[in-house]
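Asks: Structure incoming, see below.
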Amino acid sequence: MGGGDGAAFKRPGDGARLQRVLGLGSRREPRSLPAGGPAPRRTAPPPPGHASAGPAAMSSHIAKSESKTSLLKAAAAAASGGSRAPRHGPARDPGLPSRRLPGSCPATPQSSGDPSSRRPLCRPAPREEGARGSQRVLPQAHCRPREALPAAASRPSPSSPLPPARGRDGEERGLSPALGLRGSLRARGRGDSVPAAASEADPFLHRLRPMLSSAFGQDRSLRPEEIEELREAFREFDKDKDGYINCRDLGNCMRTMGYMPTEMELIELSQQINMNLGGHVDFDDFVELMGPKLLAETADMIGVKELRDAFREFDTNGDGEISTSELREAMRKLLGHQVGHRDIEEIIRDVDLNGDGRVDFEEFVRMMSR
C-alpha cells in the first residue's frame, strides 16, 4: 500500500492536487492591479439547485400578465388627455357643485379676441332656492361694471360746499354787512371789477371820513378825562411843586406815558422850551405839547362809548333812530355845508339794512366799522 501511494504521488501535479484537497495549498502571490483600476469581480453562477435560479426568480411576485395590463391601463389614461389633478390642494370631485362665498365674483371663462364677446366681470347672483331660499346673495360694489353706476353717484354730496347765498347789494348772508364793502375795496385795489352798489357807497365813505375825524380824530378837542390824565402826569414830575417842569423831566414824563422820543426830538424840544418858554414848562404848555400826541394815539381807537356819543349827535330827538332829516342836519353841522336830499337818501339806502328808511344804533355801528 505504501508503494502504491508513493507511485501515485510520482505523477506530476498529484502533490498540488492533494494539498488543495486538504486545504494546505500554497498561498498565491497578490497580483498587481492594472492602471485602469480593479477589474470587476466575476461572480460564479449559482449551482443548478439554488432557489434563485430559473426564470421564475427573475420576475416579481405579480404575474407577468397582470403587470403588463396595469402598465397598459396607465399609458392609456395618460394618452386620453384627461384633466390633471391640481398641484396644490385636494382633488375636487367633478360631480359635486362648486361652493362660492356670498359676495364673491364667480369665475368667468376667458373671452375671445372679439371685443363684442366680452361680458361684465360679475353679474348679480340669482336667488338661491331650497333650504337657502331666504338668503339673497348680493354682489359687492367692486363686482359691478363701471357702466352700471347709478346717475345719483355723479350728483354732489350734501357735505359739498355750496355757493354762498347773497342778499341785497351782493352781500353774503350770515356775515357782517361790512364785509361786502371791504371785499369790494380790496378788489378795487387789485384792479378787479367792482359792483355798482359798492361804487355808489364811495361818496358816502368820502363824507364819512370828515365825520370820524371831527368826532374821534385829531381835529377834535381833548376830552375831560384826557386832560385829567395829562394833569396827573405833570404833577408826578413836578418835584418842587412850583407848577413847572424842566426839559429833563419832560423827557422822562413822555417815556412814562408810553411815548419813546428819540434824542433828536428831545434836543429840538429842549431848544424850543429854552427859547420860547425860558427853560421851564407849565401845565398849559405841557398840554399844548402832549395833546396832539395823545389825539394821534387814540384817533383809531373807537369804543362803544364813543360810538354812542356819536350816535347821540346824529339822533337829535333821542328816539333811538336817525331819520333822513336828522342825518342831513348832522352832516351839515359836521361838514359845514348842506347835503342834497338825493345824497342823503343814497346814504340811508346803503346803511339801512332792514329797509325801514331809518338807521338804528346797530346799523350805525356797522356803518362806522366799515
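Glycine is no exception: its Cβ is also placed from the backbone N, Cα and C atoms.
Per Swiss-Prot, the features are:
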type	residues	note
BINDING	ASP238, ASP240, ASP242, TYR244, ASP249	Ca(2+) 1 binding site
BINDING	ASP315, ASN317, ASP319, GLU321, GLU326, LEU353, GLY357, ASP360	Ca(2+) 2 binding site
BINDING	ASP352, ASN354, ASP356, ARG358, GLU363	Ca(2+) 3 binding site
DOMAIN	302-337	domain 'EF-hand 3'
MUTAGEN	ASP238 to Ala	Loss of magnesium-binding. Loss of binding to ITPRs; when associated with A-240; A-315; A-317; A-352 and A-354
MUTAGEN	ASP240 to Ala	Loss of magnesium-binding. Loss of binding to ITPRs; when associated with A-238; A-315; A-317; A-352 and A-354
MUTAGEN	ASP242 to Ala	Loss of magnesium-binding
MUTAGEN	ASP249 to Ala	No effect on magnesium-binding
MUTAGEN	ASP315 to Ala	Loss of binding to ITPRs; when associated with A-238; A-240; A-317; A-352 and A-354
MUTAGEN	ASN317 to Ala	Loss of binding to ITPRs; when associated with A-238; A-240; A-315; A-352 and A-354
MUTAGEN	SER323 to Ala	Loss of phosphorylation and loss of calcium release by InsP(3)
MUTAGEN	ASP352 to Ala	Loss of binding to ITPRs; when associated with A-238; A-240; A-315; A-317 and A-354
MUTAGEN	ASN354 to Ala	Loss of binding to ITPRs; when associated with A-238; A-240; A-315; A-317 and A-352
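Have a look at these and tell me how they're positioned relative to everything else.
Replies: TYR244 (Ca(2+) 1 binding site) carries neither a helix nor a strand DSSP state and counts as coil.
Shown in sequence order, PHE314, ASP315, THR316, ASN317 are the residues of the chain, 6+ apart in sequence, with a C-beta less than 8 angstroms from the C-beta of GLU326 (Ca(2+) 2 binding site).
DSSP gives ASN354 (mutagenesis position) a coil state; it is part of no helix or strand. Within the same chain, the residues at least 6 positions away from ASN354 (mutagenesis position) whose Cβ sits under 8 Å from its Cβ are GLU363, listed in sequence order.
Listed in sequence order, TYR244, ILE245, ASP249 are the same-chain residues six or more apart from ASP238 (mutagenesis position) with CB atoms under 8 A from its CB.
Under 8 Å, Cβ to Cβ, and six or more positions away along its own chain, ASP240 (mutagenesis position) finds no residue.
Residues within less than 8 Å, Cβ to Cβ, of ASP242 (mutagenesis position) and separated from it by at least 6 positions along the same chain comprise none.
When Cβ atoms from all protein chains are considered, those within 10 Å of ASP249 (mutagenesis position) total 17, not counting its own.
Counting every protein chain shown, the number of other Cβ atoms lying within 10 Å of the Cβ of ASP315 (mutagenesis position) is 21.
A simple way to gauge crowding: the CB of ASN317 (mutagenesis position) has 10 other CB atoms within 10 angstroms, across all the protein chains here.
Contacts of SER323 (mutagenesis position) defined by a Cβ separation under 8 A and a same-chain sequence distance of 6+ are given as GLY357, ARG358, in order along the sequence.
Around ASP352 (mutagenesis position), a 10 Å sphere centred on its CB holds 17 further CB atoms from the protein chains shown.
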Asks: For the domain 'EF-hand 3' (302-337), what is the mean per-residue pLDDT, to the nearest integer?
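Replies: A mean pLDDT of 76 is what the predicted model shows over the domain 'EF-hand 3' (302-337).
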Asks: Run through ASP319, GLU321, ASP360 for me and report the binding-site residues whose CA is within 10 Å of the CA of ASP352 (mutagenesis position), in sequence order.
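Replies: ASP360, listed in sequence order.
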Asks: Around the Ca(2+) 1 site recorded as ASP238, ASP240, ASP242, TYR244, ASP249, what other same-chain residues have a C-beta within 8 angstroms of the site's C-beta center?
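Replies: Sorted by sequence, the hits are PHE237, LYS239, LYS241, GLY243, ILE245, ASN246, HIS280.
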